[in-house]
Amino acid sequence: MALPGDPRRLCRLVQEGRLRDLQEELAVARGCRGPAGDTLLHCAARHGRQDILAYLVEAWSMDIEATNRDYKRPLHEAASMGHRDCVRYLLGRGAVVDSLKKADWTPLMMACTRKNLDVIQDLVEHGANPLLKNKDGWNSFHIASREGHPVILRYLLTVCPDAWKTESNIRRTPLHTAAMHGCLEAVQVLLERCHYEPDCRDNCGVTPFMDAIQCGHVSIAKLLLEQHKACSSAADSMGAQALHRAAVTGQDEAIRFLVCGLGIDVDVRAKSSQLTALHYAAKEGQTNTVQTLLSLGADINSTDERNRSVLHLACAGQHVACTRLLLQSGLKDSEDLTGTLAQQLTRSVDILQDFDHDVKS
């Protein structure tokens, strides 16, 4: 049996809302910190036990600004879990509204990871600053864009109209983030209320349209084309277009949309490497995507600037199924600029056997 004052037992009593049992335990031994450095206040706030929270503060004078090993305070816990009564109690007791946890997250940032407008409003009305950024350069609006709740985005823009004018440390905007995560309604709000450049780029030259395509969010890609005049053939810093990025991630529907719907050349090459979408798909072992590209007319014999065939990249990646498909589709082994055959790049017995079978047949 756990001894009185055992931190795990005390936390369990708080979690289960057993105030009377907790009072008896604390009369014997004042609570210790838990294994993560949590106080009982952290535990009460995390689990929404406002009555216990009040008891610990008022009867035991526990410090509402106590931090755990991640520098979280009870307000962080209550805000992140959406426990409005605990948030309001702590704010009413004078808790610091913009306290920082590890990685410089404020309670408002943590609240924006949940779709709980009331908690966000309470924090803002008590002075929380939506413009503060965490260590990655994200402010609360940016975090809310990832979650994609349009009501919260509209509220933050109402109380802080410039909240959208933000970039992360790698120059990604909330529009990039909402597009990548497939948050269609959020993207609609951002296009209606904010003023992002049509093809704003991050440090890698990636646009929101590319993000939408490479993650398979075709409806968002269409919206960006129609309402934001995005460029479907824009290239990133490596010269790769949306088609190439979709091939990497195996987004076949997006590839069909680009080629059949927008007329993008299925064999368009990345400027720096002269790789085609077929090369990118083979490099990643995206067998279904290789099949899709071939069905759309991709040139199976295309080579890059080093005269590497699609087979070279499939073999270098040790992709058995992809290599087999290419051989079955009629692609023959050939030398690159260094005189290396594709089969020389593989360690796979299965792939080498496929080459032997191809030669014999």
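Quick reminder: no glycine exception, Cβ is built from N, Cα and C everywhere.
Don't expect the noted substitutions in this model, because it carries the original residues.
What Swiss-Prot notes for the published mutagenesis of Lys102 to Arg is this: In ANKRD16(3XR); abolished ability to enhance hydrolysis of Ser-mischarged tRNA(Ala); when associated with R-135 and R-165. Counting only same-chain residues at least 6 apart in sequence, those with a Cβ under 8 Å from the Cβ of Lys102 (mutagenesis position) are Asp70, Tyr71, Lys72.
A 10 Å cutoff on Cβ-Cβ distances gives Lys135 (mutagenesis position) a total of 11 other Cβ atoms nearby, all chains included. Among the mutagenesis entries in Swiss-Prot is Lys135 to Arg, noted as: In ANKRD16(3XR); abolished ability to enhance hydrolysis of Ser-mischarged tRNA(Ala); when associated with R-102 and R-165.
Per Swiss-Prot, mutagenesis Lys165 to Arg is noted as: In ANKRD16(3XR); abolished ability to enhance hydrolysis of Ser-mischarged tRNA(Ala); when associated with R-102 and R-135. DSSP assigns Lys165 (mutagenesis position) to coil, not to a helix or a strand. Sequence-distant contacts of Lys165 (mutagenesis position), defined as residues of its own chain at least six apart whose C-beta falls under 8 angstroms from its C-beta, are absent.
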